[in-house]
Amino acid sequence: MATIRNLKIKTSTCKRIVKELHSYEKEVEREAAKTADMKDKGADPYDLKQQENVLGESRMMIPDCHKRLESALADLKSTLAELEETDEKEGPEIEDAKKTVADVEKQFPTEDA
């Protein structure tokens, strides 16, 4: 049985993952610039290799965040649908959840959307 509390949790989860994804994207940009700068300045090969590893790890997190976001979004949609079936169609939590779903789908279009 879906509850408003579960809906709030799933909404917050989606928001947190979106924030995390943006953070990783910024980190990749920052680390890529740092790596390019190190290459231009002729940095020590060991340091350059370590920096490339850092950049690679940051890049690996983006697809992981996308998968988690798709899963969290699916959970949120199903919880929202369950609540609407039980005639709870209004309220600040439901509006927030609908807004979050719309925002996530607009920013990150999925294959099924």
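Cβ coordinates come from backbone N, Cα and C, glycine included.
Annotation of the mutagenesis experiment ARG5 to Ala in Swiss-Prot: No effect on beta-tubulin binding. Mapped onto three states, the DSSP output places ARG5 (mutagenesis position) in helix.
ILE9 (mutagenesis position) is surrounded by 13 other CB atoms, counting those within 10 A of its CB over all protein chains shown. For the mutagenesis result ILE9 to Ala, the note given in Swiss-Prot is No effect on beta-tubulin binding.
GLU20 (mutagenesis position) has a Cβ environment of 15 other Cβ atoms inside 10 Å. In Swiss-Prot, a published mutagenesis experiment is listed as GLU20 to Ala, annotated Loss of beta-tubulin binding.
In Swiss-Prot, a published mutagenesis experiment is listed as GLU20 to Gln, annotated Slight decrease of beta-tubulin binding.
The number of other CB atoms found within 10 A of the CB of SER23 (mutagenesis position), across every protein chain shown, is 13. Secondary structure at SER23 (mutagenesis position), taken from DSSP and collapsed to helix, strand or coil, is helix. What Swiss-Prot notes for the published mutagenesis of SER23 to Ala is this: Decreased beta-tubulin binding; when associated with A-22.
Quoting Swiss-Prot on the mutagenesis of TYR24 to Ala: Loss of beta-tubulin binding.
With a cut-off of 8 Å between CB atoms and residues at least 6 apart in sequence, the same chain places ILE62 near GLU25 (mutagenesis position), listed in sequence order. Listed in Swiss-Prot as a mutagenesis experiment, GLU25 to Ala is described as follows: No effect on beta-tubulin binding; when associated with A-26.
One mutagenesis experiment named in Swiss-Prot is LYS26 to Ala, and its note says No effect on beta-tubulin binding; when associated with A-25.
Annotation of the published mutagenesis GLU29 to Ala in Swiss-Prot: Decreased beta-tubulin binding; when associated with A-30; the original residue is retained in the structure shown. Secondary structure at GLU29 (mutagenesis position), taken from DSSP and collapsed to helix, strand or coil, is helix.
What Swiss-Prot notes for the published mutagenesis of LYS49 to Ala is this: Decreased beta-tubulin binding; when associated with A-50. Around the Cβ of LYS49 (mutagenesis position), a 10 Å sphere holds 10 further Cβ atoms from the protein chains shown. When secondary structure is read from DSSP and collapsed to three states, LYS49 (mutagenesis position) falls in the helix class.
Reduced to three states, the DSSP call for GLU57 (mutagenesis position) is helix. Cβ neighbours within 10 Å of GLU57 (mutagenesis position), excluding its own Cβ and spanning all shown chains: 13. Listed in Swiss-Prot as a mutagenesis experiment, GLU57 to Ala is described as follows: Loss of beta-tubulin binding.
For ASP64 (mutagenesis position), no same-chain residue lying six or more positions away in sequence has a CB closer than 8 A to its CB. Annotation note: ASP64 (mutagenesis position) sits in a helical segment as assigned by DSSP. As a published mutagenesis entry, ASP64 to Ala appears in Swiss-Prot alongside the note: Decreased beta-tubulin binding.
Among the mutagenesis experiments that Swiss-Prot reports, CYS65 to Ala is described with the note: Increased beta-tubulin binding. The Cβ of CYS65 (mutagenesis position) lies under 8 Å from the Cβ of ILE17, GLU20, LEU21, TYR24, each of which sits 6+ residues away along the same chain.
By a simple count of nearby Cβ atoms, those within 10 Å, the most crowded of the mutagenesis positions ARG5, TYR24, GLU29 is TYR24. Counting every protein chain shown, the Cβ of LYS26 (mutagenesis position) has 11 other Cβ atoms within 10 Å. For LYS26 (mutagenesis position), the nearest of the mutagenesis positions by C-alpha distance turns out to be GLU57; the candidates were ARG5, ILE9, LYS49, GLU57.
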